[in-house]
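Features of the protein shown, as given by Swiss-Prot:
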DOMAIN    227-292  domain 'KH'
MUTAGEN   Tyr581 to Ala  Abolishes interaction with eIF4E1; when associated with 586-A-A-587
MUTAGEN   Leu598 to Asp  Abolishes interaction with eIF4E1
MUTAGEN   Trp602 to Asp  Abolishes interaction with eIF4E1
MUTAGEN   Met605 to Asp  Abolishes interaction with eIF4E1
Amino acid sequence: MAHTHLGRAVKNIEAPRPLKTQSRSSLKNSYLVIEELIQLIDNVTVGLQSCNTTPESITLLLHNLRVHGPQLEAVSKDTLDRAFVVFRNASQDERLNITTRLKLLELIELRAKSWDNDDTIAYYKSKQQISNVELPSEYQYDAGVQPGAFSTSPTFGVSGGVGGVNDGAAAAAAAVFNAASAAAAAQAAAIAAVGTSNQQHMLLPPGEVIRNSGKFPKPTKIPGKTYCKDEVVIRNADSGKVMGIKGRRVHMIEELSETIISFQRVNPGAKERLVQITGPAEDKINYAKQLMEDTIRRNASPVRLEPAPAVGGSCSSLNSSNSDDAIVQPRTPTGSSLANRLSFNSAQNFMTATAAAQQISQQMHHQTHHLQHQQQQQVAAVAAAAAAAAHAQATAAAGKVLRPNQQLLMHSYSTNDASVGEYKFTVNVGQHLIKITGDCCELVRVAKLVLDDYFSSSEFLASIEAGAAFDGTSLVTTPSTPLPGAGPPQFWLPGTDSGIGLNCVVSSSANNNGEGDDEVFAEPSNGGSSTSNQNGLARSRRSHFSRKESTPETKGAREKGDLDDLAGTNSLKSNASRVSYDIEHLLYYSMSPHSWTLPTDWQKMQETAPSILRNKDLQDESQRFDGDKYLASIKTAAKRDIVAADEVETLDE
């Protein structure tokens, strides 16, 4: 008999689901949003500083940071930076129990590994099971009544007859810990949810402006590097005080202390800011921190100490308000001079203003005299301006407190009033630099423009073309037409072409008001005097921007244009603008022994350009040029006979 098998309906059997325990559901509900997590971090940080925290809140924080750590790192990195400074310090606090400190260490290592918690969880779980055997009552830890709170290592209980730790007791203690942690997680989450923003942790207490962040106990030398590093915390509101306008103030601190200061990027609304200081030595970093603290408290730039001979040495150009402090070498004081810088209330570290002013006047007078002896006529105007500036500066220094050892308190260039009471200009002459400093704007301006006009004149350019040097090594002196012996200098005469309306300047310098500051660059109102007022400045600009002549035609055209510009202004100056010699004078110079003296770079000329050497043997006088014979040959040359064309044909026939 055949049996037919009827098909049975197949049921979809679901896989067994894991049992839902109370701890797992509690932990699932304990995941916090980012705002609540930030509030929980602030609450835990405040509790750790006041030794009034609970292990449950730290457990909840650890559980959430394992999940939301990377997201919080990207959103609010400054919050984690401030909190982990406290976590590092609290992990070394012996008043906290072992369990709390282990969780803090796990948090620190978790962030150090970029929130990769694979190996970290297994390691700290084994350590936690050992430390939890001792006192299960530590979950209700109170800093005031905790027995053995100052113990740094756990003391294991000993059973009566065995003398070891029971594995069953350890498992039971671990289960009790998990249950207690799960029960307290929801309570900690509720506390964090209702927390207010006033409980936000602040590393800097009132009255303190800078503090060590805790990352380095002191300026630490980086292994394998040649520099030290330290990290401090300042208020974010004080960042502008340290930074200054366009970073000038922090650059001055870096220059004085020879360090590099880096500010941490923070989000808007951050209360504090981390600052890293890198320097070659520990004392330089400490000095930078002292300068930062002094700058924040005074809300002013640090005081720059300059040697007295360099007073007024830093100067700016005519069209720039920035100082050239970048060329000043940084000076870091030693221990004793550092104390002299910072102890402003010590009377023994100061000298009287009168003595300092006299000392400065003597040194400036000596420097001016030496400058006059070297350059003579070229720096006559500079000497007068420098003497007036030195006298004015010495007078202005009276009544101010100055430091000894030939040092003077200089004004900071990182503030808005960096040029108040002091005017500085620079005149460039080739590779050389002339600096003019004074307290009278008109006098300094006149000195600069007079020097610009002189160094762009035809006389000075002719001396440059003749090979005159400014380094003192050249023995050749170029001939020049001297200035008139009587009367004032030529550039002070009202009718001369110096490029400056001195009649306006002299009249306005008596009252020294602000209306005449732009007289030099103002458009002239009178058509007749416009040419004479603009000739000097126009010639100065042409000399700086014109191309050097390479052909006689171009040079002749330029000289003709200069003579046309100078016509009608001053015949004496126009005649002195160009120096020419006749052939007899040049032949007389050729017979001088100086014309046969070897130049200083003779060896270099032989190596680089041997083709230009005409006489190879200088000892052979027969091959030398004889001026007398050449002049006689010109005068006694035979006259050529001029013959007509028809006579030439007759001769040919």
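Heads up, the Cβ atoms here are built off N, Cα and C, so glycines get one too.
Sequence features, as recorded in Swiss-Prot, placed on the structure.
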{"residue": "Tyr581", "record": "mutagenesis position", "CB count, 10 Å": "11"}
{"residue": "Leu598", "record": "mutagenesis position", "CB count, 10 Å": "9"}
{"residue": "Trp602", "record": "mutagenesis position", "CB count, 10 Å": "12"}
{"residue": "Met605", "record": "mutagenesis position", "CB count, 10 Å": "14"}
Alpha-carbon distance [Trp602 (mutagenesis position); Tyr581 (mutagenesis position)] in Å: 27
DSSP-derived structure type at Met605 (mutagenesis position), helix or strand or else coil: helix
For the domain 'KH' (227-292), residues assigned helix / strand / coil by DSSP: 32 helix, 20 strand, 14 coil
Cα separation, Met605 (mutagenesis position) to Leu598 (mutagenesis position) (Å, whole number): 11
Local confidence of the prediction over the domain 'KH' (227-292), expressed as mean pLDDT: 91
